[in-house]
Structure formats: C-alpha cells, structure tokens
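Structure first, then comments.
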Amino acid sequence: MNTGIIDLFDNHVDSIPTILPHQLATLDYLVRTIIDENRSVLLFHIMGSGKTIIALLFALIASRFKKVHILVPNINILKIFNYNMGVAMNLFNDEFIAENIFIHSTTSFYSLNYNDNVINYNGLSRYNNSIFIVDKAHNIFGNNTGELMTVIKNKNKIPFLLLSGSPITNTPNTLGHIIDLMSEETIDFGEIISRGKKVIQTLLNERGVNVLKDLLKGRISYYEMPDKDLPTIRYHGRKFLDTRVVYCHMSKLQERDYMITRRQLCYHEMFDKNMYNVSMAVLGQLNLMNNLDTLFQEQDKELYPNLKINNGVLYGEELVTLNISSKFKYFINRIQTLNGKHFIYFSNSTYGGLVIKYIMLSNGYSEYNGSQGTNPHMINGKPKTFAIVTSKMKSSLEDLLDVYNSPENDDGSQLMFLFSSNIMSESYTLKEVRHIWFMTIPDTFSQYNQILGRSIRKFSYVDISEPVNVYLLAAVYSDFNDEVTSLNDYTQDELINVLPFDIKKLLYLKFKTKETNRIYSILQEMSETYSLPPHPSIVKVLLGELVRQFFYNNSRIKYNDAKLLKMVTSVIKNKEDARNYIDDIVNGHFFVSNKVFDKSLLYKYENDIITVPFRLSYEPFVWGVNFRKEYNVVSSP
C-alpha cells in the first residue's frame, strides 16, 4: 500500500461516512498493479478491515478502462455487495461506468458459463479485456467455480483481484491454488506441499515458501486493523492452551448414547456430523438418522422415557431437565442472570436447529414471529425471543438482521438470542452483542476468530467500556477434568484418541493454527509498501476524503483559508489547480458530515465557505424512483 497517502491524514475521524486511510492507500496499490501492470493481486486483509469497500472502489475506477466481473459465494453476500456498492458510489467523487460492472453469485456464474455441466468455451470471449474480483477466494477451489476461474485465466490472460483474510480452511492446499491462479506458471502441488498421514500434517515446504515468494512478489497486500476502539473480550471457563473452554460434563444418559454413536458411526471422527450432533445433544434412536425427512415423519415416537417426537415436534420433560445436553444445561442456567444480546454459533448437521427450537420454547423463550415459550420470560413487558439462522434461510435473513441490529434492540428486547450455523461466519455484521456462545467447535481457529469478528468489530458498539463475554463449550465425559496446557503433551495418537470429541477437535485446531500462522507471517512479510504521490486515477477520491475530514471540524472558514489550500495542494501541487478544485466542490455543494450540523452541503456565503445542514423531506406516497441506466450496477442474482 502507498504509505504516503496514510501520512496525509492526521487524527482521521472514523465515525462518519468515510474511506479509511489504509483503504485509500491500498486502492492506490491496486490501480498501479492490476490496471497499470495487468498483474493479479491477493488482497489478504484480516476480517473487519473493509475489504469489500476497497474492492468496490477499485471496481468503480477500473470500470473506466475495462469490464469488471465480481464473483461472490451466494445470494446473501450478493445482496451485501449490492448495498455496499451504493455506499462506495456515494464516497467515490469521480466518474465511473456502471454498465461495465457485473456482480455474480457463483450459482448464476455457473449457469452463465456451463452447458450440461460442460464449460461453454465459445462464450468465454465475453471476459476478454476484463478484471475479475473474487470474494472469499479461499472458498472457490475444489469445485466447478475454481475450475472455471483457471480456464478463464489461461484462455483470457486477465488479472484477478482475490479477496481473502480469514479463514483459509486448509491453508497450504488453498494457498497453492491461489498461487496457481495468480501466476503465469503451472504449479506442481507435489513439489510445494508436504503431506503426512493426517490433515494436520499438510505443510507448505521450503520449496513452497520460495515459490510463494518468487511468484507472488509484488502481488500481496496484507493488512490487519489495529485493535482499538473495541470492547475487551472476557473468555469464560478453564484455561485451555492459550484460550479458555467451558467443560460441560455429560450426564450418564448423554454419555451412553454419545459412546454408542462414536463406536457405530464414526470412521473419520474429526469430520463426522454425527459427533457434532451428539456433542450438542442426544436424541436416542434419532442419533443414527441422517435424514430430516425421516426424522419429521416419526409419530409419537419415544426417544427417552421423558422425551418424544411427533411429526418433527419434540416434547417432554427432558427438554427442561436437559440430561440430553450438557451444553444446553449450562447455557439455559447461565442466561437467566445475563443481560444483553446473545449470538450462538452451532453446526446444524442433521437436527441441531430442531433441538434448539424445542429446548428454548420449553424453557420459556419465545420464537421470534413464531411460537410462544412455556411460561415465557419477559423483558420490558415483552417475551424474550430467539431466532435460528441456517443455510436454508435466505429471503428473510436481511430483515431479521435489521431487527437484531437496530438501536431499539440494543438491550435484546426485540430479539435477544440469535442462533446461527456457518452461514453467518463471513460477511455479516452484528451489533451490540454482549454474549457469544459456541455450541459447536468450529472447523478452524481462523473460523472461530471469523465468527467472533461478526460481532467484535469497529463501529459495532456504542459503549466499548463494557466487555463482551465469550463461551466456548465442550461436551466432556463425566469424569474428565484434564488440564490442557501444552500441545507437546498430545503428540501421540493413543493419547489423543481417548479424549472427548470436542477436546480432540480443539487440539486439532491448535495444531492447524501453527501452520496457518506461519503462512500468514510470510504473507505479511511479502506485503507491498511504498511511498509515492497518489496515482492520478484516485486523486479525486482521495481529495474527497480529505475534504470530508476537514469540514467535519470546520463549520465556517474564509474562502481563501490557508489550511484548506495547504491540504488540497498536498495532493494537487499546482496552486491554481487547487483553487479551481475548491471552487468546484463549493459550487457543486459537496456533501460532508459536520460535527455541529451533521449532514451538510458546502456553500459560498459572501467571502466564506459554510456548511449548511439539510434534511430530505417528502409528502406521503410521492417517492420518485430514478431508473436511469447509468445509476444501476448491472448484476445477476
């Protein structure tokens, strides 16, 4: 990134609509590398650093020169990108060609380029003279999307902007694919990756490190947001290596069925969804069912003496005594004395959402826009509510998050408990969450951090003095109380194999984290930095941000104010051109956010420049919608 741009800002105000200094500095680098040099870039910016806005600002600049195709994983993230495109346009302050920008979900992109599962090679000519931006680049390999990207790269010889950060689930393999896509050379994976008998023994070898440094030199942008303006995190439970874990000791009932499932069904325990299920809750014979349709067809079937299922509805005293789930027993007991909103991560597997719904209802918590809980708990005269988000939930997710994140819900009075499967681990932002729970151990510690990052991020909290509580729950045997202080104590398989599933999973993640951190440090070391005057293509965007910052603190100045002129000439060296720019923003009534007047427009009044507050007003039912083509980014769902 161009550190010379960062040096232009002093005490940058982040609380207004803004482009952050590191985003502008990165934008300069992307323009120079991708547009000027026609080289691909890996934008490896850790979660919460604003990768999406950087990518969209770059797309707006690039649209003046080429077609830009943006590829996102699914419909939900496509909606986020379309919304953020509007934000980026409002901050852009320069010309762009909206018709040259196309946003695709992977499914629509597949349909566009495949006929009967075969790539339509003749149609790929549409991507000549294009730039591809790929969001969540670590997720596109090993499937048709990754195959198609490789074909387009080889056939069309175009540059890619790959967006990634955390998590890279299987780091060495994924990184190998990224190198292959970004470079002009074909990669022999056998030469750069060493493999042992286990997944945790997959490593980038020394030749791989050298290949990475040689082929991606000058093509990496690494950034991690400083840990400031965030609440402190309070981890609960006993010390476990460098974190804390809550041991939830299983009842005899849960432990018995847990062991039956482990013996009968689990051949690759680390990746077996049955173990995810029984570590969260056991359901007797239903533990062995992997089909929800079968599950919902059972009528008045007794699972345990105090638990039955009828057409997909669980009922019985066991949902309150909770011998079926040590994790939910801890959770239900703990939340009774806690204030604020909760975010609870779980793996849906087969029956996770089903168990959660009926445990919550049976213990007095009501379903948001659904069934009321038994003897409902109340807040401000209204029932305490929960919602469950899974991959099947699409159309109503944005509306649900609007309610959850609204200022009126800061105390959880509208929606207190948000349960989510992995669909929420990336891209979404949650606000004012005071309690984060892990009912399932995530697949990687990067994913663990990503889930935390949905909530614990800049601008998500009004009061950062109050801590955020994190509970990582592990189902353990009734007599298990091991202190886990060093990975070196668990290097032998026979010692690991006897451990509870959740503890094994945590150790597995920690072993993987070593390799992940090693690769991250290499990427950080390779990140390109320089100090140059801003690229001509971003000058107006940069000046717009400098003007916004200046008029946040200045409500009224003389037209020939020396400080304003000095700021503009730090970018536009010619004083006459700088004065012309000031004339343009004043006569064009540039939009700013002022600390006194809030949303304002610049005006000339006598010999002064003043900030004039404004408010949009309208008569009921007289909204006008502008359908002019140039204002609409072309996208495919």
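Backbone N, Cα and C define each Cβ position, glycine as well.
Now, the feature entries from Swiss-Prot:
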{"type": "DOMAIN", "residues": "32-185", "note": "domain 'Helicase ATP-binding'"}
{"type": "BINDING", "residues": "His45, Ile46, Met47, Gly48, Ser49, Gly50, Lys51, Thr52", "note": "ATP binding site"}
{"type": "VARIANT", "residues": "Lys136 to Glu", "note": "In strain: Garcia-1966"}
{"type": "DOMAIN", "residues": "327-507", "note": "domain 'Helicase C-terminal'"}
{"type": "VARIANT", "residues": "Val462 to Ala", "note": "In strain: Garcia-1966"}
Residues within 8 Å of the His45, Ile46, Met47, Gly48, Ser49, Gly50, Lys51, Thr52 Cβ centre (excluding the ATP site residues themselves): Gly165, Tyr223, Met225
Lowest local Cβ density among Gly48, Gly50, which the record lists as binding-site residues, within 10 Å: Gly50
His45 (ATP binding site) in three-state DSSP notation: strand
Inter-residue Cα distance where the pair is Lys136 (variant position) and Ile46 (ATP binding site), in Å: 12
Neighbour tally for Thr52 (ATP binding site), based on other Cβ positions within 10 Å of its Cβ: 23
Candidate with sparsest Cβ neighbourhood (10 Å radius) among His45, Lys136, the listed recorded positions: Lys136
Cβ atoms near Ile46 (ATP binding site) (within 10 Å, other residues, all chains): 19
Stretch-averaged pLDDT - the domain 'Helicase C-terminal' (327-507): 87
Between Gly48 (ATP binding site) and Lys136 (variant position), the C-alpha gap once rounded to whole angstrom: 14
Cβ atoms near Val462 (variant position) (within 10 Å, other residues, all chains): 10
Lys51 (ATP binding site) in three-state DSSP notation: helix
